[in-house]
Amino acid sequence: MQGKNNLSCRPDTEDNEELFVDDQLLSPIGDSKNTSSFIYLGNPISFHEYNYDETMVSPENVKTAIAGSAKDHETCRGFKKTGTTSYKDFVFSRDYTNWTPTFWVLLSQLIDEFLKESELNFVAARDLLIKTKRLPKPFNNLLIQFQIQVPNVSRRTVYRHLKGYFNIPGYERFQYVKKASSGSWGANDIITLEKEIAMFKKKKNWSDEQFLQYVWSDNHRDEMKTLYNCLYELIDRDKKSIYNYLRRKYNPFKKKCKWTIEDEAELKKLVEKHGTSWSLIGKLSNRLPMHCRDHWRDYIQPGEINRSPWTIQEKEKLIKTVNQYLQSNPSSPIQWSLISKNMRNRHRHHCRWKYYTLISRDIHNSSPFKLGDSIWLIERMMDLNVAEERMIDWKCLSEYANHLWTADACKSHFERIKKTLFIDGLSTFSDTLIHLHKMLNSSPEETYISNLHDSYTAFSNADDLC
C-alpha cells in the first residue's frame with residue numbers, strides 16, 4: 001500500500017482494484033471495471049487512457065485541478081486493472097470550455113428534477129442559495145450529476161450559473177436568458193441558429209471546414225444570403241447582429257487570442273503598410289479582424305498606459321468630458337476610445353470603469369428609498385403609461401421627486417425592486433408594474449414610511465402626487 005501524498009491502487013478483488021488519493025477512495029461512476037470516471041471528495045473527475053510507464057506521481061495535480069486552477073491539462077498517473085496482466089495510465093484533464101446553450105438545457109433539466117425530488121418551489125430553493133455563499137447540501141448531488149455528464153466544466157462555473165438561473169443578486173452576468181433582441185444572445189436563439197446551420201450544411205453537402213471558409217468568402221454570397229434571411233425570420237435579432245455573430249463564431253482563422261512579441265511586431269508592420277483595413281490585416285495575420293483591431297487599439301496604439309491613482313483633476317475632467325460627449329451625442333453609446341484620447345494615457349477600459357464608479361457613488365450617496373418611496377416610484381411609472389421599460393424617462397421621475405434621487409438612482413432602485421420581489425415571466429411591462437404595486441401594498445400600513453411625505457395617506461390620491 002502506498003503512503004500518503006501518492007496516487008495509488010489497492011487490491012480489492014482478483015478482477016478489480018480500487019484507486020486512492022491520499023487514502024481517499026476514488027469512487028467509480030458506472031461500471032467499476034470499465035469506467036474512467038471517478039468521484040473524489042464529492043467531485044467527479046475523468047481520466048483518459050495512455051500507455052503505462054510504471055511511474056507513481058503525487059496527486060497534488062488532481063487536487064489543484066479539482067480546485068479549479070489546473071493549467072495545460074496537468075497530469076497525474078493512476079492505476080486501474082483492465083485485465084489480468086495489463087495496466088493503463090490515465091491523464092486527468094479539464095478543458096476551459098465556454099458555457100453553451102446545451103449546458104443551460106442540461107442544467108435546467110437537472111434543476112426541474114431537483115425541485116420535484118426535494119419538494120421545494122423555485123422561491124424556496126432561491127432562498128437557500130441566497131443565505132450562504134457556499135453550496136447548500138441539497139444542491140450537491142445536482143452539481144455532481146451535471147459534472148458526470150460534462151466533466152470538463154468546473155464546479156465553480158456550474159455553481160455560478162446555478163445562482164444566475166435563480167437570479168441571485170451579484171450573478172447577473174450568469175443569468176439564463178432564453179431570448180434577447182439586443183445584447184448577449186439568448187440560449188434558445190443560439191440553439192435555433194446552430195440547428196438551422198446544421199441543416200443548411202447538410203442540404204448543401206458542405207463540410208465544417210468548407211462552411212467556415214464560405215462564411216468569410218465573397219464567392220458564395222448568394223448561398224450565405226439565403227441562410228442569413230432564413231435566420232432573420234426565425235430569430236428576433238436584426239440582420240447585422242446575426243451577420244456579426246456568425247462571423248465571430250464560425251471563422252477559419254487558426255490564431256486565437258494569445259499574442260507574442262513577434263505577433264505584435266507583425267501587426268505593427270501590417271498597420272504601417274495597410275492602415276486600418278482590418279479585414280485585410282486579419283486575413284494576412286490569420287486572425288479575426290476584430291481581434292487585430294482590439295489588440296491594436298487596447299495595447300499597442302495607446303503606448304505606455306498611466307496606471308497611477310486618479311487625481312481629483314482627472315476625475316473632474318473625465319466627468320466633464322463624458323457629459324460633453326453625451327450632450328453632443330444623446331442617442332449613441334459612449335465611444336470610450338474618444339474619451340480616452342482626451343484623457344491622454346488613460347486606457348479606455350479604465351476611463352469607463354472610473355466613470356461608472358464615480359456615478360455609482362453619487363447614487364449610493366443619495367437618500368435611501370423607503371417602502372412608501374418605492375410605492376410612489378411604481379405609481380409614477382404607471383402614470384407615464386409606456387409600453388416598455390426602455391421608454392421610461394428617468395429624468396422626469398427625478399424631477400417629480402424634486403431631485404431627491406438622481407435619474408440613475410431611480411432606475412437602479414427599480415431594478416432592485418424587481419430582483420427582490422423576483423419578477424419574471426409576466427407578459428407586458430404594464431402587468432409587471434401592476435404586480436409590483438400590488439405586492440408592495442400588501443405590507444402593513446405602519447411600514448408605509450416615505451422621504452417625500454409624512455405618511456402613506458398623504459399620497460394615497462394619485463392626482464395629488466405631482
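Glycine too: its Cβ is placed from the backbone N, Cα and C atoms.
Annotation of the mutagenesis experiment LEU129 to Phe in Swiss-Prot: Abolishes barrier activity. Mapped onto three states, the DSSP output places LEU129 (mutagenesis position) in helix. Neighbour count (other Cβ atoms within 10 Å of the Cβ, all protein chains): 19 for LEU129 (mutagenesis position).
DSSP assigns PRO136 (mutagenesis position) to coil in the three-state reduction, placing it in neither a helix nor a strand. Under its mutagenesis annotations, Swiss-Prot gives PRO136 to Leu the following note: Abolishes wild-type barrier activity and induces a faint new barrier signal of inversed polarity.
DSSP assigns SER154 (mutagenesis position) to coil in the three-state reduction, placing it in neither a helix nor a strand. Where Swiss-Prot documents SER154 to Leu as a mutagenesis experiment, the accompanying text is: Abolishes wild-type barrier activity and induces a new barrier signal of inversed polarity.
For the mutagenesis of LEU162 to Tyr, Swiss-Prot gives this note: Abolishes wild-type barrier activity and partially induces a new barrier signal of inversed polarity. The structure shown keeps the original residue. With a 10 A radius on its CB, LEU162 (mutagenesis position) counts 24 other CB atoms from all the protein chains.
Looking at Swiss-Prot, you'll find the mutagenesis GLY183 to Glu noted as follows: Abolishes barrier activity.
Swiss-Prot lists 251-304 with the feature domain 'HTH myb-type 1'.
Per Swiss-Prot, mutagenesis ARG293 to Lys is noted as: Strongly reduces barrier activity. ARG293 (mutagenesis position) carries a helical DSSP state (H, G or I).
According to Swiss-Prot, the feature domain 'HTH myb-type 2' maps to 305-363.
SER340 (mutagenesis position) falls within a helical segment according to DSSP. Other Cβ atoms within 10 Å of the Cβ of SER340 (mutagenesis position) number 23 in total over all chains. Under its mutagenesis annotations, Swiss-Prot gives SER340 to Phe the following note: Strongly reduces barrier activity.
For the mutagenesis of MET343 to Arg, Swiss-Prot gives this note: Strongly reduces barrier activity. The structure shown keeps the original residue.
The mutagenesis positions near SER154 (mutagenesis position), taking a 10 angstroms Cα-Cα threshold over the set LEU129, SER340, MET343, amount to none.
The subset of mutagenesis positions (LEU129, LEU162, ARG293, SER340, MET343) lying with their Cα within 10 Å of the Cα of PRO136 (mutagenesis position) consists of LEU129, given in sequence order. When the mutagenesis positions ARG293, SER340, MET343 are screened for a Cα within 10 A of the Cα of LEU162 (mutagenesis position), none qualifies. Spatially close to ARG293 (mutagenesis position) yet at least six residues away along the chain are THR276, TRP278, judged by Cβ distances under 8 angstroms. A Cα-Cα distance of 43 Å separates MET343 (mutagenesis position) from LEU129 (mutagenesis position). Taking the Cα atom of each, SER340 (mutagenesis position) and LEU129 (mutagenesis position) are about 40 angstrom apart. Applying DSSP to the domain 'HTH myb-type 2' (305-363) sorts its residues as follows: 40 helix, 0 strand, 19 coil. In the domain 'HTH myb-type 1' (251-304), the DSSP tally of helix, strand and coil residues is 34 helix, 0 strand, 20 coil.
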